[in-house]
Amino acid sequence: MIHSSVKRWGNSPAVRIPATLMQALNLNIDDEVKIDLVDGKLIIEPVRKEPVFTLAELVNDITPENLHENIDWGEPKDKEVW
């Protein structure tokens, strides 16, 4: 559990969200959030406009039938690392 405090931002109260939580929620500055009061608890949830997939979910449907061939891009150039 992370503790924070209510501060002033202009004329409004504000709570800082630590970077670790922003990363865990895949949130960025200016992303829209939904704020609700449920049973005396302040609930802040990201508003997802597009689905967010994990790498495991994205590769789960890869089969030998739809797997693309490897492409030979040649040798690395300059500072490229392969």
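Each position is counted from 1, following the chain as shown.
Yeah, the Cβs are placed from backbone N, Cα and C, and that goes for glycine too.
According to Swiss-Prot, the feature domain 'SpoVT-AbrB' maps to 4-49, an assignment based on sequence analysis.
Of all Cβ atoms in the protein chains displayed, 8 besides its own lie within 10 Å of the Cβ of Arg8 (mutagenesis position). Under mutagenesis, Swiss-Prot gives Arg8 to Ala with this note: Binds poorly to DNA.
The Cβ of Arg16 (mutagenesis position) has Ser4, Lys7 as same-chain neighbours under 8 Å, each 6 or more residues away in sequence. DSSP assigns Arg16 (mutagenesis position) to coil in the three-state reduction, outside any helix or strand. One mutagenesis experiment catalogued in Swiss-Prot, Arg16 to Ala, is accompanied by this note: Does not bind to DNA.
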